[in-house]
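Enquirer: Quick one: this structure, given as structure tokens, is what I'll be asking you about.
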Amino acid sequence: MSDSDSEFSIEDSPKKKTAPKKEKASPKKKKDDANESMVMTEEDRNVFTSIDKKGGGSKQMAIEDIYQKKSQLEHILLRPDTYIGSVEHTEKTPMWVYNMEESKLEQRDISYVPGLYKIYDEILVNAADNKQRDPKMNTIKITINKEKNEISVYNNGKGIPVTQHKVEKVYVPELIFGTLLTSSNYNDDEKKVTGGRNGYGAKLCNIFSTKFTLETSSRDYKSAFKQTWIKNMTRDEEPKIVKSTDEDFTKITFSPDLAKFKMKELDDDICHLMARRAYDVAGSSKGVAVFLNGKRIPIKGFEDYVQMYTSQFNNEGEPLKIAYEQVGDRWQVALALSEKGFQQVSFVNSIATTKGGRHVDYVADQMVAKFIDSIKRKLTKTSMNIKPFQIKNHMWVFVNCLIENPTFDSQTKETMTLQQKQFGSTCVLSEKFSKAASSVGITDAVMSWVRFKQMDDLNKKCSKTKTSKLKGIPKLEDANDAGTKNSQQCTLILTEGDSAKTLAVSGLSVVGRDKYGVFPLRGKLLNVREGNMKQIADNAEVNAMIKILGLQYKKKYETEDDFKTLRYGKLMVMADQDQDGSHIKGLVINFIHHFWPSLIQRNFVEEFITPIVKATKGKEEVSFYSLPEYSEWRMNTDNWKSYKIKYYKGLGTSTSKEAKEYFLDMVRHRIRFKYNGADDDNAVDMAFSKKKIEERKDWLSKWMREKKDRKQQGLAEEYLYNKDTRFVTFKDFVNRELVLFSNLDNERSIPCLVDGFKPGQRKVLFACFKRADKREVKVAQLAGAVAEISAYHHGEQSLMGTIVNLAQDYVGSNNINLLLPIGQFGTRLQGGKDSASARYIFTQLSPVTRTLFPAHDDNVLRFLYEENQRIEPEWYCPIIPMVLVNGAQGIGTGWSTNIPNYNPRELVKNIKRLIAGEPQKALAPWYKNFRGKIIQIDPSRFACYGEVAVLDDNTIEITELPIKQWTQDYKEKVLEGLMESSDKKSPVIVDYKEYHTDTTVKFVVKLSPGKLRELERGQDLHQVFKLQAVINTTCMVLFDAAGCLRTYTSPEAITQEFYDSRQEKYVQRKEYLLGVLQAQSKRLTNQARFILAKINNEIVLENKKKAAIVDVLIKMKFDADPVKKWKEEQKLKELRESGEIELDEDDLAAVAVEEDEAISSAAKAVETKLSDYDYLVGMALIKLSEEEKNKLIKESEEKMAEVRVIEKKTWQDLWHEDLDNFVSELDKQEAREKADQDASIKNAAKKLAADAKTGRGPKKNVCTEVLPSKDGQRIEPMLDAATKAKYEKMSQPKKERVKKEPKEPKEPKKVKKEGQDIKKFMSPAAPKTAKKEKSDGFNSDMSEESDVEFDEGIDFDSDDDGVEREDVVSKPKPRTGKGAAKAEVIDLSDDDEVPAKKPAPAKKAAPKKKKSEFSDLSGGDSDEEAEKKPSTSKKPSPKKAAPKTAEPKSKAVTDFFGASKKNGKKAAGSDDEDDESFVVAPREKSGRARKAPPTYDVDSGSDSDQPKKKRGRVVDSDSD
């Protein structure tokens, strides 16, 4: 319908309406006092005239002029601030506006009239309210005509009723828009979510307008209405009523009375503010298209509206992130980071609550609660106590809500005051929102603010004045001029320890103490870039350096004046010339760069270098400042052996005389760090920032590749300090010196793939092999020997820890301990922390060790050299990948590694498969003597479960813990925590008893009454009692054979690469053995020929000169000593490959001999030649006897036979021999350990039995106290579909997670309620697992006491590493017999090595009242067999042959089963082969069942790979 008056024609009103057709309601007919008072003269309307001026001059005012009564309309115009706010322009205030000219939202300082803005807003809110009255409403049109001073607001949807009010005798549109104190919101019993409340609203807009036009059309009343008011609602025109079309709408057009607002026109500020309000409505009104000046506002919803704000800002260059959530139909909330204190944008029923209110507090408080716990956890190491308002200061909250009957602090409705309980709805933020909120940057912003606050506190501790004398800093040797006017010329020397300080002080004697100060650092400086402020504030070295240098945190030192406040003008680092010394230099540079980068740019930092090697010959002295420089000199100097070589591993090696020499040649030893631009800044940041992990990886990877290439090309290593080096850039220092420490840090932390060792472990093994001790040796003594033999330059305490770790054999440590633990080396009680002092415990090589590292391999390894001393090899080469046998953990620079343990016997089989050219079988983590269960979640994760069983309605028994969960920690952190109660919850457990030993676990736990039933209904007991963990294989990082770090995706990949390296060594070993045997054979042949020639007088040596003897032997074609020559060739080959030259005793003697004492070259040559034939001429005369002659000839023939045997053998044969020898020795060693463990358990049980009170009756079983109870109902751990799907989803790429959900495995069969067939109570997943075992290729001898299952999965990629203590949620599991836990093993191979066994004879059923006698070390029948055999069948089922690959069955114990409730007879068909031996548990009503006791393995056979099981060992109940 058109807006023009011409379209309205005067027609008769509808019959049902009583108002006259065209008659205007005169003022006389209006009975309302307020309306009568609305008829005023021009003088009456001039309400802004000052009352004080009415009287004029000084004439005293009349009482009537002082005390006046005003009408409602007069009061509104006279005191507008009560109703619409101020009518004065505000001061320039930052506000969000929409710039219509540039079409963008912006925040700028504006000045506007709040009253004018309010009357516009009242009309806009009315339009938005109509959406609540009529959900079909979908359009709002806003027009702001600046030139005409005209604003219109149109909305469709249900119009105003066009009918006469029967009480007030006026039309309803006129009543609600032209009569004060009228409203539809006076019924407080009606719950409304609209903006109107007090009955002013649009009337205020009418009153403050020179013209106000209302147009509405009502489809229900089939009429359209139009009326105009002028002169501040004091005059109104006749309403025009016409028949309407089918359209419903309402339109308000008004011209604000600018004079009342002291304005001449609608300025840009108010227009832009009104435009932004239009955008508010568009964002807060769902399903409504809003048009502004004819153009649709492009906002689809509240989230789009929020992004319109946040897109104006960024966080460290990235767009601001938002967390958004719609809660129900009435709440929409969003959160973003605020850098300007707490900000909020909120709407209540479309009203813009610019000052917030209780709705904003309600939402913001929830958001703060989400953050405060995580932030407090991060601040645990600091002294800061964060408050909620401090978090709130970094939040930008957006709220759009619908509130029932809201109340406000004033008519301006800027603050909502309604209490939260009256909102009519709740807004509970979800975990999904919390997760999104954690990524918007608020936590980081709060932490940054905390650091700033702490920095401010730190700065308060800094000295504000420059002083020449300092007190309270121990060991400081202050420069005399420090802190004076000459302080810029002073240099502070930071030394690495007290010994280096002594060296520096000695050197100062030649340069003076006026300009140089010395301060020793204790160890390595803190990495301040990643340390928290509390660490920095508490760090003595940092505080001392700041005080000595006169630094202040708040100063940047960018100006000369600031720089002059320092006590020293230079900082010089004097550290050892090794990698750790480089790290100290880097940390000092990092300290200055982090807080005062401008000092780095001023070249404030220097270093003092000292020689690492000196070569001396007479008065000539050559100094070398890096090992590569020394190696290069040695290669280019023919007579280098004539020099005396001395290595300087630390500054303490230098003498005071040498210190003076260093300081005299300050030009050579003083190296300045030169700033060379942003590249230097980036290099320092990359080396020390936690955020640059990936960059550090790339940096180190590139360096390792370059090192490998140079090595392959035979090039020397690069070094930083040449003879003419006077300065280095920070980038060069990081890339060419600091990188050496970072690589060394990785070598110390991450093992090598080939031998699985870190350098310390390799040194220990090298020393043990070299010592070849036949007797046990004290650990402390062995550590000292290792340091001496292998040139170990660090503390021996670390070596002692390494030795102890190599000898530990408790569950979760080593699968094969290479050293024997003779004494207390730690147990699973405290994870090895309970080991005795190294002074009291002994060790020696394990018999298994040399079978893993054959002595023959020592001849083909590449040994390292240090200080001309042959030390450990680059890596050993065991016969199987030891890194998989014992696992590995470590955190280096840029990388970390975590590799679980695997079964050595399975590794032997995989190696044999590779030798035979067959593919490997999949491996699962395996830990020696672990009685729990390991189930595969996906290709890179395994769930590790402990063991729990139910003893009665309120008692459970825990007999195994997950890997790496130590007994003492479990008791303190889990069980004691479950004993705590709260007001709302009773404790889970009331008591527990401990029966474990140092090798076994047993907790008997008493639960609160009824708690067990409650837990079983809701959760898995493994979850409740923290008996589950996750083992990840996603972080398997190792050094390869070439010394480069690589990431491996599976143990099979590691085995394959190991196989390639090991194969090459077997080829080399064969070549070496052939060479040495051939040399020995040749030597014996020469000796035999020489003896025969001497006997036959063909050789006469008596009374001849040495030279003549040599000539005779050469003439008769006797070879120079073949063995000696061959060994010398091998030694030279090794030295050439290593790039080192080892000085033997002759070389060392030659160096000490002066030139004038040297023997002639001719005589020396004769001596050398004669020594080559000493093996002939040096033989004893007894060798000429017939017996010795024949013995020599026989030895020669035997040696030739050995050569022929070796020639026939392939490298495969050599490897097979080593593997078989290893397995044989391992079996013997484990048998000895098992015997010792059984004896230990038996002794412990006897002690417990003796201590217990015993009554009359049969003797108590001594093993029941420490071993699993025979009557326990084992809870079978299972991985349910939901958990598996969770990990599959975690491992998918982000895009794939949305599009494609992982395929869930089939749900296990559910346990039926009582009355079902008892066989259904067994573990539902067992039959499926058994079927998969064969296809997956598992072998039952993988473990006798662990349980490993593989489930199908997809290939994933994950960054998780380590054994995580995680809730692997699974459904409640059925219970099975306790004994089944100890031998459930999955066969990882297809080898049919276990022969089928005949079924065992049937067993008799026991009376039900008698408890089943479980063997604590026995297993039961397989679950697969149970499904095939009903236990309640009336007819006895025929015996079936055992499956081909089934485990051997054994005789049963008497009274194996419990009889039925009706009688004590044996159930029909229940024998060992046909009955699963399930009986209904006493607590049958709960729906649980108990698996009957397992059988003893009395006389079972064994295959070649599995040692014969002893009586009482477990029968594998689930393997094929």
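FYI, residue positions are counted from 1 along the chain as it appears here.
Note: Cβ is positioned from N, Cα and C throughout, glycine not excepted.
Got these off Swiss-Prot a minute ago, pasting:
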- N126, N155, 183-185, 196-203, 411-413: ATP binding site (BINDING)
- 490-607: domain 'Toprim' (DOMAIN)
- 750-1219: domain 'Topo IIA-type catalytic' (DOMAIN)
- Q797 to M: In strain: CB4856; increased sensitivity to etoposide, teniposide and slightly increased sensitivity to XK469 and increased resistance to dactinomycin (VARIANT)
- R828 to C: In it7; temperature sensitive mutant. At nonpermissive temperature, leads to embryonic lethality due to failure in sperm chromosome segregation during anaphase I of meiosis resulting in anucleate sperm (MUTAGEN)
- R828 to C: In av77; temperature sensitive mutant. At nonpermissive temperature, fails to localize to chromosome axes in pachytene nuclei in hermaphrodite and male germlines and is absent from nuclei in the male meiotic division zone. Leads to cell cycle arrest in male and hermaphrodite germlines (MUTAGEN)
- Y840: active site, O-(5'-phospho-DNA)-tyrosine intermediate (ACT_SITE)
Enquirer: I'd like to confirm something. Which of the binding-site residues, N126, S183, G201, K203, T412, has a Cα closest to the Cα of Q797 (variant position)?
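Expert: Of all the candidates listed, T412 is nearest in space.
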Enquirer: Measuring Cα to Cα, tell me the gap between K203 (ATP binding site) and Y840 (active site, O-(5'-phospho-DNA)-tyrosine intermediate) in whole angstrom.
Expert: 96
Enquirer: Distance check, please: Cα of R828 (mutagenesis position) against Cα of N126 (ATP binding site), rounded to an integer number of angstrom.
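Expert: The separation of the Cα atoms works out to 74 Å.
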Enquirer: List only the single closest residue to Y840 (active site, O-(5'-phospho-DNA)-tyrosine intermediate), chosen from the binding-site residues N126, S183, G201 by CA-CA distance.
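Expert: When the Cα distances are compared, N126 comes out closest.
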Enquirer: Within the domain 'Toprim' (490-607), how many residues are helix, strand or coil going by DSSP?
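Expert: So the domain 'Toprim' (490-607) is made up of 56 helix, 20 strand, 42 coil.
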Enquirer: Any idea what DSSP makes of N126 (ATP binding site), helix, strand or coil?
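Expert: The three-state answer is helix.
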Enquirer: Looking only at the domain 'Toprim' (490-607), what is the mean pLDDT?
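Expert: In the predicted model, the domain 'Toprim' (490-607) has a mean pLDDT of 91.
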Enquirer: Tell me which residues of the chain lie with their Cβ under 8 angstroms from that of G201 (ATP binding site), as long as they are six or more apart in sequence?
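Expert: When sequence neighbours closer than 6 are ignored, G201 (ATP binding site) has E122, V125, N126, S183 within Cβ distance under 8 Å.
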Enquirer: Would you mind listing, in sequence order, the residues at least six apart from T412 (ATP binding site) in the same chain with a Cβ closer than 8 Å to its Cβ?
Expert: I84, G85, P114, K118
Enquirer: Would you count the other C-beta atoms found within 10 angstroms of the C-beta of Q797 (variant position) for me?
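Expert: Neighbour count, Cβ to Cβ under the 10 Å cut-off: 11.
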Enquirer: Secondary structure at Q797 (variant position) (DSSP, helix/strand/coil)?
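Expert: Once the DSSP labels are grouped into three classes, Q797 (variant position) ends up as helix.
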Enquirer: Tell me the coarse DSSP state (helix, strand, coil) of K203 (ATP binding site).
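Expert: In the DSSP reduction, K203 (ATP binding site) maps to helix.
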Enquirer: Out of these binding-site residues, N126, S183, which one has the fewest other C-beta atoms within 10 Å of its own C-beta?
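Expert: Among the binding-site residues N126, S183, the sparsest Cβ neighbourhood within 10 Å belongs to S183.
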